[in-house]
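All remarks here apply to the structure that follows.
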Amino acid sequence: MGKDKLHVNVVVIGHVDSGKSTTTGHLIYKCGGIDKRTIEKFEKEAQELGKSSFKYAWVLDKLKAERERGITIDIALWKFETPRYQVTVIDAPGHRDFIKNMITGTSQADCAILIIATGIGEFEAGISKDGQTREHALLAFTLGVRQLIVACNKMDTCKWSEDRFNEIVKETNGFIKKVGYNPKAVPFVPISGWHGDNMLEETTNMPWYKGWTKETKSGVSKGKTLLEAIDAIEPPTRPTDKPLRLPLQDVYKIGGIGTVPVGRVETGVIKAGMVVKFAPTNVTTEVKSVEMHHEQIPEGLPGDNVGFNVKNVSIKDIRRGNVCGDSKNDPPMEAASFNAQVIVLNHPGQIGAGYTPVLDCHTAHIACKFAELIEKIDRRTGKVMEAAPKFVKSGDAAIVKLVAQKPLCVETYADYPPLGRFAVRDMRQTVAVGVIKSVDKTEKGGKVTKAAEKAAKKK
């Protein structure tokens with residue numbers, strides 16, 4: 001794997017039977033991090049089970065099964081390379097918590113690949129009012145995934161028909177436009193994830209296909225295959241210039257070292273000697289050292305999963321869901337309340353003021369009350385449709401005032417995207433998603449450790 005290649009994260013979305021696993025499996029199998037030994041092992045098992053038509057989806061099923069059982073998988077298995085990028089598939093849906101993962105997800109996707117089955121009836125099912133295709137695309141857009149690639153899969157099942165492809169492009173264009181994407185900036189690639197047509201190499205089965213084009217602010221790019229479309233993703237900018245925000249995933253107590261919080265740097269930089277503040281617990285202390293993969297590093301940057309050692313802080317003072325920031329540069333604070341744009345995905349009844357589901361925002365998992373429904377809006381244009389509605393139901397978008405039932409630290413989506421989007425969970429499913437528009441922060445005194453005071457004097 002090329003160490004120096006730029007990393008991009010993609011999420012693969014689409015209807016249940018669109019062929020997501022086969023297509024993703026194919027890319028990982030052909031350009032990825034699965035070593036020959038593992039592949040041979042899988043092939044042997046497949047033959048023993050009479051699955052000798054060993055196809056790529058099986059690679060993914062194996063990986064998924066291991067992941068479901070909680071075996072941590074060598075993450076390289078979910079990676080593949082293009083000429084420019086090292087690509088990580090963040091999550092292939094079909095996973096129970098796909099929607100939740102996409103929102104609180106360990107990483108933000110830079111691009112979504114929407115897989116559409118072109119078979120007669122299949123396409124129509126996926127794109128119908130309640131189809132997952134629509135929900136996934138809406139979700140990706142709401143959560144700030146601004147780049148999209150559409151792969152029209154299973155072209156072999158419709159005899160590689162140009163008319164069918166054009167019909168699907170036309171329909172899909174209409175629907176992604178409604179969601180908010182600009183169809184001109186979206187490459188459409190006709191593929192067969194099973195046979196491999198237009199995946200890595202140009203197909204000979206569709207002589208009519210002249211290639212895809214996409215127009216963005218940075219110009220026009222063209223290509224033939226899905227791999228080329230992925231290679232044409234606009235390089236993401238990582239927010240190192242923003243103040244530090246690091247939501248804690250865990251806090252460990254390590255003998256001889258002390259308290260070690262662990263989490264992913266979302267914005268900014270963390271380094272030894274910094275005086276950091278944890279919100280909403282309001283503890284301020286000095287960072288003694290930062291490490292990644294059990295090695296000390298000079299600094300942790302956005303996207304890095306780091307552990308850092310803090311002085312004079314007990315494991316009781318800080319916990320998962322707390323947010324670490326620089327005490328001298330826009331430190332994080334507790335949110336007394338916050339206003340958010342919420343889109344209701346699937347709730348069986350009506351949601352009114354007083355509704356108190358659980359919110360998953362970054363690593364926090366806390367009950368929040370819908371204190372007030374401020375206005376109902378058109379989710380595409382943002383125009384107000386009704387002031388102070390009594391209720392909202394599935395499909396509606398509204399601006400809502402939320403109050404956490406326990407201390408919580410969140411930020412606006414505009415300032416700190418990963419801390420400004422959330423999933424609303426109830427009845428063991430994601431009933432809504434939200435993007436935070438404004439936060440009412442509370443100032444209150446907290447614990448300042450001796451180490452922090454000393455560090456402050458040194459300066």
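Here the Cβ of each residue, glycine as well, is placed from N, Cα and C on the backbone.
Straight from Swiss-Prot, the features:
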BINDING   14-21, 91-95, 153-156  GTP binding site
DOMAIN    5-240  domain 'tr-type G'
VARIANT   ARG84 to Lys  In strain: M1-106
VARIANT   LYS222 to Arg  In strain: B-3501
VARIANT   ASP231 to Ser  In strain: B-3501
VARIANT   PRO236 to His  In strain: B-3501
VARIANT   ALA371 to Ser  In strain: M1-106
VARIANT   ALA404 to Ser  In strain: M1-106
(request) Sequence order is fine: just name those recorded positions in GLY14, LYS222, ASP231, ALA371, ALA404 with a Cα within 10 angstroms of ARG84 (variant position). (result) ASP231
(request) Please report the number of other Cβ atoms within 10 Å of the Cβ of LYS222 (variant position). (result) 12
(message) Between LYS20, ARG84, which of the recorded positions has its C-beta surrounded by the fewest other C-beta atoms within 10 Å?
(response) ARG84
(message) A 10 Å Cβ contact count, applied to the recorded positions GLY14, PRO236: which residue has the minimum?
(response) PRO236
(request) Take the C-alpha atoms of ALA371 (variant position) and ASP231 (variant position) and report the distance between them in angstrom, rounded. (result) 45
(request) Identify, among the recorded positions MET155, ALA371, ALA404, the residue whose Cβ has the fewest other Cβ atoms within 10 Å in this structure. (result) ALA371
(message) Can you tell me the CA-to-CA distance separating ASP231 (variant position) and LYS20 (GTP binding site), as a whole number of Å?
(response) 19
(message) According to DSSP, does GLY14 (GTP binding site) sit in a helix, a strand, or coil?
(response) strand
(message) Here's one to test understanding: among the binding-site residues GLY14, LYS20, MET155, whose C-alpha is closest in space to the C-alpha of ALA404 (variant position)?
(response) GLY14
(request) Check the Cα-Cα distances from PRO236 (variant position) to the recorded positions GLY14, LYS20, MET155, LYS222 and tell me which is shortest. (result) LYS222
(message) Return only the integer: C-alpha distance in Å from GLY14 (GTP binding site) to LYS222 (variant position).
(response) 24
(request) Sort PRO236 (variant position) into helix, strand or coil using the DSSP assignment. (result) coil
